[in-house]
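This report refers to the structure that appears directly beneath it.
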Amino acid sequence: MKLSSACAIALLAAQAAGASIKHRINGFTLTEHSDPAKRELLQKYVTWDDKSLFINGERIMIFSGEFHPFRLPVKELQLDIFQKVKALGFNCVSFYVDWALVEGKPGEYRADGIFDLEPFFDAASEAGIYLLARPGPYINAESSGGGFPGWLQRVNGTLRSSDKAYLDATDNYVSHVAATIAKYQITNGGPIILYQPENEYTSGCCGVEFPDPVYMQYVEDQARNAGVVIPLINNDASASGNNAPGTGKGAVDIYGHDSYPLGFDCANPTVWPSGDLPTNFRTLHLEQSPTTPYAIVEFQGGSYDPWGGPGFAACSELLNNEFERVFYKNDFSFQIAIMNLYMIFGGTNWGNLGYPNGYTSYDYGSAVTESRNITREKYSELKLLGNFAKVSPGYLTASPGNLTTSGYADTTDLTVTPLLGNSTGSFFVVRHSDYSSEESTSYKLRLPTSAGSVTIPQLGGTLTLNGRDSKIHVTDYNVSGTNIIYSTAEVFTWKKFADGKVLVLYGGAGEHHELAISTKSNVTVIEGSESGISSKQTSSSVVVGWDVSTTRRIIQVGDLKILLLDRNSAYNYWVPQLATDGTSPGFSTPEKVASSIIVKAGYLVRTAYLKGSGLYLTADFNATTSVEVIGVPSTAKNLFINGDKTSHTVDKNGIWSATVDYNAPDISLPSLKDLDWKYVDTLPEIQSSYDDSLWPAADLKQTKNTLRSLTTPTSLYSSDYGFHTGYLLYRGHFTATGNESTFAIDTQGGSAFGSSVWLNGTYLGSWTGLYANSDYNATYNLPQLQAGKTYVITVVIDNMGLEENWTVGEDLMKTPRGILNFLLAGRPSSAISWKLTGNLGGEDYEDKVRGPLNEGGLYAERQGFHQPEPPSQNWKSSSPLEGLSEAGIGFYSASFDLDLPKGWDVPLFLNIGNSTTPSPYRVQVYVNGYQYAKYISNIGPQTSFPVPEGILNYRGTNWLAVTLWALDSAGGKLESLELSYTTPVLTALGEVESVDQPKYKKRKGAY
């Protein structure tokens, strides 16, 4: 907001005195801070009181969804997600930055190409989405190491603490990433409005000071020193009050916390356990941070799923549209003002970036699927709530009351929480007292209104709350000067147009609803049947009752048109902001929100703008669709949909109507089994002629890992030697005495890892993996060895990613990968000298384009054969569907062409066949050099792997590379490998440019 000069002088005086002050403007209390940079920012751009944020002086609710750019590395598709978030009625996206991807080598920060954040920020601005930046340095995020690069395993200090070694290690990363964020702050015309230092800094143990104000202040100062001046917000993992304003050093500007109340039991998606619905968040907020707006920086939008889990379809069922209605509206009962859903779009754990407990997909059961589809009902349900919040500013200034089972509803089976407004309307959140109830409950309400206390319905009948449902009833709700005394039907949106006002209400199937309006005007049904609609005129109001119908009815009361919809019909409505200068909708300011039009258009409406006499809509279609536009400006004469002039009609109510035909294109995909597959053995290490002289020697007599002491003569921890990702290989040399009978080995790779062991060329056995096992002790019988002869033990270990570091003091991120211990029977451990390798170069990784985690330590990966156009001319012809006849690891490469039609968004999937009794094998699939599938046949669950356009060349040549690791003496093979697609979407997204896909080039020093 703009301050008067007198107010500004007072603030400057307070600044000079080094004091923070409070001032009141338009009835709201704002806090100004003594820090000059912060104070200057807050008085102009982002301020707050105890109710909400203000952006440029305008009160706003932040409704946000989490989206990680590193999990969708195609820039044009990032814009797609932003536009789908904007279409929900949301105004913000929260994002993490994964440190491990941009500083793979200490001191070398690389944020270019697919890791460049600036196109992500530009796309947010184009879509009109604010950003909450969360760069860590620790992020958790179900990412390898919680976002920590593997080399932190060597830091001589406690991670996430004020130990100097750790703080020094973070400086390079934070100084760079925070400077980039600072460049794109709202103060510089960018979209970033909030900055979160650290992440879920909530739990400590093991004698470490916690919470450590010195540490938290250091992280905050890192951001400030890099130029970050926007407010700092935190996300306590629970509502514990850590680092809340007023707690001293390390306090943030705005306190926030996380909540995942329904948990992560996707195996039982219909079970809502007793007591899981939060009821005390408002009370805790008033105790912990009463001067800041109530913020939940991560509220449950889905669930993770582990190796061997039920799959994300089950997670989306657990956290479905019913969950949203009950839990999100419950959050509204606490007057939440900053609400971020984790996740809104999950994406993909491509290239080994995930943590060990999760698989390639990070779909998360979120509203937008991993393949960017929005057909989950939870997306549409979320759109109803997002648009309601967008047009209900009175919600932010109402006063929340206590939940009650008496006083409002006539049954104790229902609980009502009031948010009472003075002149800005009141809101009543109604739910079942047993929140998990699947019963339908009939009820009447008695609500305080400007017309007195009213028992509703007045015209007879009862209201109904169906099972696992919740409603927000409004009273004295302002529709641009028209007072809605009450409405039991829920508000989707309302708008004031040049020729009148429009209010859109909806209800569930079979429900009866009623509203009352302060007016002396009569009720006229101007569209649809009058059947089921009743009304009554009083001296100062009109009351309307109706039964919800699947057929739209429109009633007119004075200059107000009211659309009466059922919920499923409301799902098809969109409220795009109407741009009049350019094509971008802009950010969600009150002026921009007021400019919106209402469009019924099915699958997706991205944008709307005026150009000359044309109204332009950009929209996506997955079926032939009738398009209707409500509130068309009088200057518009022609309709353009996706750039094409489209004939339209105008009905008596001024609604424009048109039809978009959907004619699905012919999609021709290659048969992957019939490609010209070439094969090379990618475990030459078990051949007698193999030379490992170029391998790093595992000869460190001490580890730099402070978590676990060595139990071997030299360190066999991979991160001691710079190997942090993908498959690890070890070769142990010894000279036999002839008395060795067994070899025991303890390997560690994280949940669901596997390992295999050979003696020279003889297969000894494998650990095929279980989700519950992060390490495994195995003992293998040896054949009779010849005294004096040299033998080599070859060990392959699947590094599933590094552990997260959630609890400060445990330092679990330092949990080593590799060999923990071994025993050659009858021999001292020193009898074996070891070498090891992972990805070629380790921290001096070869592929700077695809990043430090994408490739592992297999021979073919070290050579770069997984990249396009490997030197396969003289390789053997063989397919992964033929596979291997014995234990080992094969590498397969083939190319194919795609020629998919432009203007269509066609989700493509790699599908790996799986039987009920598969042989144990592990597969990696590289697409144009990017690892986009990691499959474990005996664990699962994922068999279908989305691969986005831009990674796949939709109109060009593509290269597939498959590594097949058979962990059984009988070998293994893929039962099938197919490319498939789901419903093509006629899209307005535009051209998608392929990411950089460097081809194979002989690597210097590759072994």
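The count begins at 1 with the first shown residue.
Here the Cβ of each residue, glycine as well, is placed from N, Cα and C on the backbone.
The Cβ of Asn140 (substrate binding site) lies under 8 Å from the Cβ of Gly146, Gly147, Asn199, Glu200, Glu804, Asn805, Trp806, each of which sits 6+ residues away along the same chain. For the recorded site, Asn140 (substrate binding site), the DSSP three-state label reads coil. The substrate binding site annotation in Swiss-Prot covers Tyr96, Asn140, Ala141, Glu142, Asn199, Tyr364.
What Swiss-Prot lists as active site, proton donor is Glu200. DSSP assigns Glu200 (active site, proton donor) to coil in the three-state reduction, outside any helix or strand.
A mutagenesis experiment is reported in Swiss-Prot for this position, Glu298 to Gln, and the note states: Loss of hydrolytic activity. Under the DSSP three-state reduction, Glu298 (mutagenesis position) is assigned to strand. Long-range neighbours of Glu298 (mutagenesis position) (same chain, six or more residues apart, CB within less than 8 Å of its CB): Glu66, Asn235, Asp258, Ser259, Tyr260, Asn340, Tyr342.
The feature active site, nucleophile is assigned by Swiss-Prot to Glu298.
With a 10 A radius on its CB, Tyr304 (mutagenesis position) counts 22 other CB atoms from all the protein chains. Under the three-state DSSP scheme, Tyr304 (mutagenesis position) falls in the coil class. Quoted from Swiss-Prot, the note attached to the mutagenesis of Tyr304 to Ala states: Nearly complete loss of hydrolytic activity against lactose compared to wild-type due to decreased substrate affinity.
For the mutagenesis of Tyr304 to Phe, Swiss-Prot gives this note: Over 33% increase of hydrolytic activity against lactose compared to wild-type. No effect on hydrolytic activity compared to wild-type; when associated with H-355 and G-357. 58% reduction in hydrolytic activity compared to wild-type; when associated with H-355, G-357 and F-806. The structure shown keeps the original residue.
Summarising the environment of Tyr355 (mutagenesis position), the number of other Cβ atoms within 10 Å of its Cβ, over all protein chains shown, is 23. Quoted from Swiss-Prot, the note attached to the mutagenesis of Tyr355 to His states: No effect on hydrolytic activity compared to wild-type; when associated with F-304 and G-357. 58% reduction in hydrolytic activity compared to wild-type; when associated with F-304, G-357 and F-806.
Here the Cα atom of Tyr96 (substrate binding site) is found 15 Å from that of Tyr355 (mutagenesis position). Shown are the binding-site residues Tyr96, Tyr364; the one with the most C-beta atoms within 10 angstroms of its own C-beta is Tyr364. A C-beta separation below 8 Å, combined with a sequence spacing of at least six in one chain, links Glu142 (substrate binding site) to Tyr304, Asn349, Gly354, Tyr355, Asn357, Gly358, Tyr362, Glu804.
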